[in-house]
Amino acid sequence: MKVEEILEKALELVIPDEEEVRKGREAEEELRRRLDELGVEYVFVGSYARNTWLKGSLEIDVFLLFPEEFSKEELRERGLEIGKAVLDSYEIRYAEHPYVHGVVKGVEVDVVPCYKLKEPKNIKSAVDRTPFHHKWLEGRIKGKENEVRLLKGFLKANGIYGAEYKVRGFSGYLCELLIVFYGSFLETVKNARRWTRRTVIDVAKGEVRKGEEFFVVDPVDEKRNVAANLSLDNLARFVHLCREFMEAPSLGFFKPKHPLEIEPERLRKIVEERGTAVFAVKFRKPDIVDDNLYPQLERASRKIFEFLERENFMPLRSAFKASEEFCYLLFECQIKEISRVFRRMGPQFEDERNVKKFLSRNRAFRPFIENGRWWAFEMRKFTTPEEGVRSYASTHWHTLGKNVGESIREYFEIISGEKLFKEPVTAELCEMMGVKD
């Protein structure tokens, strides 16, 4: 099948059907009516306003525009008051400042307060940029809406769509800028094959250059990197996917990949064959939003991984997972058990003062000289990675992220073997260990 034929079929997966479009229009009309009754100044922004939303992902974003003279407290209070008044049902959510998420005629809606500014350089918070983003894109994206949908669908099917910390992928705004810059999905994919970690894409100037990091210049604020939340690994995944797609295009690139789930018995055999120590730190999930939770999980995972390296347990990889009730930090180590004794390096024999200090310590075994340097046998506090992590998490919980650390301090357990394989982490374990279908 030719690329063009594949993309035609892919469009069926990403373009909303007539019913979804009708539902959106009805909700928009009702929302406009309610806002107009309140005499509020507002603007519809985002993928719905620009007709670039993905099939099945209908959500309306409306920004309330307040005068610059309003204090942040006035903006917050008035924004919440209006949001509550115009939605059928609602909940308060938090970004840089609170906003209202809810439903109008069965469609999800975000009502976000911001300042009405003349210039983007005068922004007081990140959301103040959004109306400028919409204004810049509105005319330029016309006629390319489905190209945006193809790119979003391609990214979503491969797990790298969304700038939130849980994903650290491509934002919707970034997708639209790439389509404006390259002109189509296919041209974006062709060119992305040559991206590097130092590629700079300046959309407003229409140029690609080399810089210090992967940087997509915001046409509204040239100092801002639209790709700042995109992780290096997800950039690499996208480049690889683009190369694969151009070598052997197929509709499969637009179909969601289901996480590999295998039976505990098969997982047990895989771990046995690998001869490694596989275990998890399990603790209660802190009651915080994902964008605060996931950076802390990443930090905790990294800190424990570094500890395992220092203690010579030779960790291979780590992963983490948050379920409804619990969080899991997953690790695989090459060393299942290490000797109790190890050798500690001391000073060279010429260093009299430090030699004296080194030899004065009370040890179970005699120190010795090797290649002109003093060495000593010392005893480890723990001989398995599980013992080590139990000790480290108990004493260093305060280094593992504010909320995650507190949760670990209150309760945690180290689980492995059959108990671990019965927890809802099999997909993450398979990914961590590179298990094939």
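Placement of Cβ uses the backbone N, Cα and C atoms for every residue, glycine included.
Feature annotation from Swiss-Prot assigns CTP binding site to S47, R50, H133, K152, Y161. When other Cβ atoms within 10 Å of the Cβ of R50 (mutagenesis position) are tallied across all protein chains shown, the result is 21.
Just so you know, the Cβ of S47 (CTP binding site) picks up 22 other Cβ atoms within 10 Å once every protein chain is counted. Per Swiss-Prot, ATP binding site is recorded for S47, R50, H133, K152, Y161.
Residues or ranges marked as Mg(2+) binding site by Swiss-Prot on the basis of experimental evidence: E59, D61, D110. A 10 Å cutoff on Cβ-Cβ distances gives D110 (mutagenesis position) a total of 19 other Cβ atoms nearby, all chains included.
Looking at Swiss-Prot, you'll find the mutagenesis R50 to A noted as follows: High decrease in both AMP and CMP incorporation.
Annotation of the published mutagenesis D110 to A in Swiss-Prot: High decrease in both AMP and CMP incorporation; the original residue is retained in the structure shown.
DSSP assigns H133 (mutagenesis position) to a helix in the three-state reduction. Packing around H133 (mutagenesis position) is summarised by its Cβ count: 21 other Cβ atoms lie within 10 angstroms of its Cβ, all protein chains included. For the published mutagenesis H133 to A, Swiss-Prot gives the following note: No decrease in both AMP and CMP incorporation.
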Among E59, D61, K152, Y161, the binding-site residues in question, whose Cβ has the most other Cβ atoms within 10 Å in this structure?
K152
Using only C-alpha positions, which one of S47, E59, K152 is spatially nearest D110 (mutagenesis position)? These are the binding-site residues in the record.
E59
Calculate the distance in Å between the alpha carbons (Cα) of R50 (mutagenesis position) and H133 (mutagenesis position), and round it to a whole number.
11
Between the recorded positions E59, D61, H133, which lies closest to K152 (CTP binding site), Cα to Cα?
E59
